[in-house]
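Peer 1: Before I ask anything, here is the structure I am working with.
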Amino acid sequence: MPPVNFGSYQTKIYHDGTNLNRLPAITTNPTLLEKHAREVLSSRAYSYIAGGAGEKSTMEANRLAFRQWKLVPRVMRPMDDQSISVNLFGQEYKSPLIVGPVGVQGLFHRDKETGVAQVCSELDVPYTLSTASSSSIEDVAAANQAGHRWFQLYWVHDEEILLSLLKRAKENGFTVLVVSLDTWTLGWRPTDLDQGYFPFYAGIGNDVGFSDPVFRAKHEKKGGKIEDDIIGAANAWVSELDDRPHTWEQVEFLRKHWQGPIVLKGIQHADDARRALETGCEGLVVSNHGGRQVDGAIGSLDALPDIVDAVGDKMTVMFDSGVRTGADVIKALCLGAKAVLVGRPVIYGLAIGGKEGAKSVIECLLADLWQGMGLAGMRTVADCNRDCMRRISYPGDLKTML
């Protein structure tokens with residue numbers, strides 16, 4: 001796969017602005033994305049995407065963890081054949097960046113999941129569809145066309161419905177199954193609680209379930225048609241996902257019925273990583289759900305080194321939670337992640353400018369990653385290692401949030 005110069009996006013912005021008086025559609029400044037999104041979203045929608053568990057201390061820890069790791073640039077290194085491509089599960093990708101699963105994208109813009117999946121295909125960036133989506137599996141696959149797509153599973157309790165979801169995902173070209181382990185029940189989220197708002201109870205974000213033939217048949221057998229009672233159907237679907245944790249032993253059921261890589265998402269402790277390795281799954285994501293589940297927890301980046309040491313190269317370790325910039329991606333790679341999932345920034349872009357806004361955010365992240373690696377003397381992802389960083393705290397690092 002020939003390398004892609006993602007830094008050319010920076011050149012394009014300067015050229016368009018200088019010669020054509022054409023400025024970027026949305027800001028390139030990651031510190032302003034949330035502010036601009038808040039200006040266009042309803043209070044309920046903004047609270048849902050920007051909120052976290054409790055007093056948001058885990059969200060803050062995610063950002064503070066990044067600030068406490070500093071890159072140590074190297075100079076005078078050849079960069080003629082710079083590449084940020086990676087190989088994950090035998091598949092070559094042009095970069096280590098993956099758009100992670102975020103639910104109810106229709107809450108933020110009418111372009112929703114299908115729009116983001118489309119631009120991911122255009123950029124050749126993997127798109128991860130959430131079970132909690134406002135678009136169906138089939139519609140997202142059609143929008144993503146020949147793109148790389150992964151399916152994130154919220155583990156439904158009814159095995160017949162679960163098998164139907166897996167079948168639909170596989171038949172529609174989703175190649176990697178990402179299983180969320182940390183959301184079997186909701187974290188305590190005051191920003192949503194104060195507004196008494198949970199979009200799924202309003203029928204928003206249930207499209208994967210509502211479009212499932214097995215769920216529909218079971219619901220109708222109980223005497224109700226989904227379209228005649230959206231609220232009742234919403235309650236039935238949510239009950240399939242909530243309040244009953246699964247066990248490590250049950251992972252075998254997924255392995256039996258999914259032909260492809262399985263990634264366990266939500267690992268924060270090295271012992272859980274070792275247990276994940278024992279299941280035979282191919283990968284894991286070091287993630288605390290962006291600080292939305294457990295308040296008072298460690299920053300996800302702080303969990304990464306121990307987990308990488310625990311499983312070594314026996315599993316593909318990936319990372320999310322708190323990623324805002326290209327430098328953040330580099331730091332996660334240096335600490336051992338093979339790929340990095342990003343969520344909130346893409347959704348802020350979607351809110352501000354629809355699918356083109358989401359595309360701009362992804363392009364900015366890729367360009368920032370490319371430029372940052374090159375300037376730090378990292379020709380390829382293989383050059384990203386712990387020797388490239390130092391852990392140092394400065395007083396200004398107490399400013400944690402982007």
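In case you wondered, yes, glycine gets a Cβ from its N, Cα and C as well.
Those substitutions? Not in this structure, it's all original residues.
Annotations for this protein, taken from Swiss-Prot, read as follows:
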ACT_SITE  His289  active site, proton acceptor
BINDING   Tyr48, Tyr154, Arg189, Arg292  2-oxocarboxylate binding site
BINDING   Ser130, Gln152, Lys265, Asp320, Ser321, Gly322, Val323, Arg324, Gly343, Arg344  FMN binding site
DOMAIN    22-394  domain 'FMN hydroxy acid dehydrogenase'
MUTAGEN   His289 to Ala  Blocks the formatin of 2-aminobenzoylacetamide
Peer 1: Over all pairs within Ser130, Gln152, Lys265, Asp320, Ser321, Gly322, Val323, Arg324, Gly343, Arg344, the annotated FMN binders, what is the largest Cα to Cα distance, rounded to whole Å?
Peer 2: 21
Peer 1: Take the Cβ of His289 (mutagenesis position) and count every other Cβ within 10 Å, whichever protein chain it belongs to.
Peer 2: 23
Peer 1: Looking only at C-alpha atoms, tell me how far His289 (mutagenesis position) is from Ser321 (FMN binding site), rounded to the nearest Å.
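Peer 2: It is 6 Å, counting Cα to Cα.
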Peer 1: For Ser130 (FMN binding site), find which of the binding-site residues Tyr48, Tyr154, Arg189, Arg292 come within 10 Å, Cα to Cα.
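Peer 2: Hits: Tyr154.
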Peer 1: Looking only at C-alpha atoms, tell me how far Arg292 (2-oxocarboxylate binding site) is from Lys265 (FMN binding site), rounded to the nearest Å.
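Peer 2: About 14 Å separate the Cα atoms of these two residues.
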Peer 1: Let me spell it out: for each of the binding-site residues (Tyr48, Ser130, Arg189, Lys265, Val323), count the other Cβ atoms within 10 Å of that residue's Cβ, using every protein chain shown. Which one has the most?
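Peer 2: The residue with the most neighbouring Cβ atoms within 10 Å is Val323.
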Peer 1: In the three-state scheme derived from DSSP, which category covers Tyr48 (2-oxocarboxylate binding site)?
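Peer 2: For Tyr48 (2-oxocarboxylate binding site) - judged by DSSP and reduced to three states - the answer is helix.
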Peer 1: Indicate whether His289 (mutagenesis position) is helix, strand or coil by DSSP.
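Peer 2: Assignment for His289 (mutagenesis position) reads helix.
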Peer 1: Measuring Cα to Cα, tell me the gap between Arg189 (2-oxocarboxylate binding site) and Lys265 (FMN binding site) in whole angstrom.
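Peer 2: Their Cα atoms are separated by 20 Å.
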Peer 1: I want to verify one value. Collapsing DSSP to three states, which class is Ser130 (FMN binding site)?
Peer 2: strand
Peer 1: What Cα-Cα separation, expressed in whole Å, is found between Ser321 (FMN binding site) and Tyr48 (2-oxocarboxylate binding site)?
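Peer 2: Here the two Cα atoms lie 16 Å apart.
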Peer 1: Could you check which of the binding-site residues (Lys265, Val323, Gly343) sits closest to Tyr154 (2-oxocarboxylate binding site), going Cα to Cα?
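Peer 2: Its closest listed neighbour, by Cα, is Lys265.
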Peer 1: Using Cβ-Cβ distances, find the residues under 8 Å from Gly343 (FMN binding site) that belong to the same chain and are at least 6 apart in sequence, listing them in sequence order.
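Peer 2: Looking at Cβ-Cβ distances below 8 Å from Gly343 (FMN binding site), excluding near sequence neighbours, one finds Val99, Gly100, Pro101, Val102, Gly290, Asp320, Val323.
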Peer 1: What's the number of neighbouring CB atoms sitting within 10 A of the CB on Tyr154 (2-oxocarboxylate binding site)?
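Peer 2: Neighbour count, Cβ to Cβ under the 10 Å cut-off: 19.
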